[in-house]
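According to Swiss-Prot, the protein carries these features:
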MUTAGEN   Glu90 to Ala  Loss of activity
MUTAGEN   Asp93 to Ala  Loss of activity
MUTAGEN   Lys97 to Ala  Loss of activity
MUTAGEN   Trp194 to Ala  Strong decrease in activity
MUTAGEN   Tyr233 to Ala  Strong decrease in activity
MUTAGEN   Arg263 to Ala  Almost no change in activity
Amino acid sequence: MALDEAPAEARPGSRAVELEIDGRSRIFDIDDPDLPKWIDEEAFRSDDYPYKKKLDREEYEETLTKLQIELVKVQFWMQATGKRVMAVFEGRDAAGKGGAIHATTANMNPRSARVVALTKPTETERGQWYFQRYVATFPTAGEFVLFDRSWYNRAGVEPVMGFCTPDQYEQFLKEAPRFEEMIANEGIHLFKFWINIGREMQLKRFHDRRHDPLKIWKLSPMDIAALSKWDDYTGKRDRMLKETHTEHGPWAVIRGNDKRRSRINVIRHMLTKLDYDGKDEAAIGEVDEKILGSGPGFLR
């Protein structure tokens, strides 16, 4: 049975870590197949999530289909007008970025809807302007590009894990708003999403990945290393939202403990902001303001 409380100690050679959560010491062993009771009980409502249970599956699927029909209309409009759209997906590890992207693109024409998920930079790329390798993937006329993580690596994982210098981090926070103003001036519609989840929910999803043979590939050594760096990531998240939430690049912040509500509201937000032909407001519905808000103040 997984250990619920400190002062119990991690087994020698194990990957168990001692965590401080809400003023209490906990032991979490990701390799133990039994999910600790305290995680299972607290995961969904963690981080003050406003709902007690998931969105009903039937309601979710019916709503998602309507929204995906609207996304097909968006593609026809983009192809007819040459409009360009980019959506950046950032968030906590295991927050559901990939799932939100898949829900968006599932029924779009792959010839003009593209996902960018860059690996670590090559030696050549490390010698270039930081933004250069991202610019190379930007959309052409009529194209919708979605980033599964983006240039905002330099605002989160890189400074937390020591992959950039403090000066590079500070320089990025100054340059990102100017970079995004250039994107807007070029006529590209830029969406930026930060998907947030509670700590217990993150632990539950990590545990699910570890013990599901179809999902274990999603769990990286970086995820394990980050288990004890929650507060560091929180500080970097808050600073990023404060410094880079601008008129040209506003952040839409999503509470992501329920993946269904998260996906629905991500798509609704984009459809609401795009002025495309044949737009069906009734099919889109209203963004849930308990789930999606704007900028750094939403999570306070």
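Note that the numbers count up from 1, one per residue, in the order the chain is shown.
Glycine is treated like the rest: Cβ placed from N, Cα and C.
Original residues fill every noted site, and no substitution is shown.
Sequence features annotated in Swiss-Prot and their locations in the structure.
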{"residue": "Glu90", "record": "mutagenesis position", "contacts (Cβ under 8 Å, 6+ apart)": "Lys97, Arg149, Ser150, Tyr152, Gly156, Lys192, Phe193, Trp194, Ile195"}
{"residue": "Asp93", "record": "mutagenesis position", "contacts (Cβ under 8 Å, 6+ apart)": "Gln202, Phe206, Met222, Asp223, Ala226"}
{"residue": "Tyr233", "record": "mutagenesis position", "contacts (Cβ under 8 Å, 6+ apart)": "Arg92, Gly156, Val160, Ala226"}
{"residue": "Arg263", "record": "mutagenesis position", "contacts (Cβ under 8 Å, 6+ apart)": "Leu64, Gly96, Gly99, Ala100, Ala103, Thr104"}
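In the three-state DSSP assignment, the secondary structure recorded for Glu90 (mutagenesis position) is strand. Counting every protein chain shown, the number of other Cβ atoms lying within 10 Å of the Cβ of Lys97 (mutagenesis position) is 25.
DSSP gives Tyr233 (mutagenesis position) a helix state. Taken residue by residue with DSSP, Lys97 (mutagenesis position) is part of a helix.
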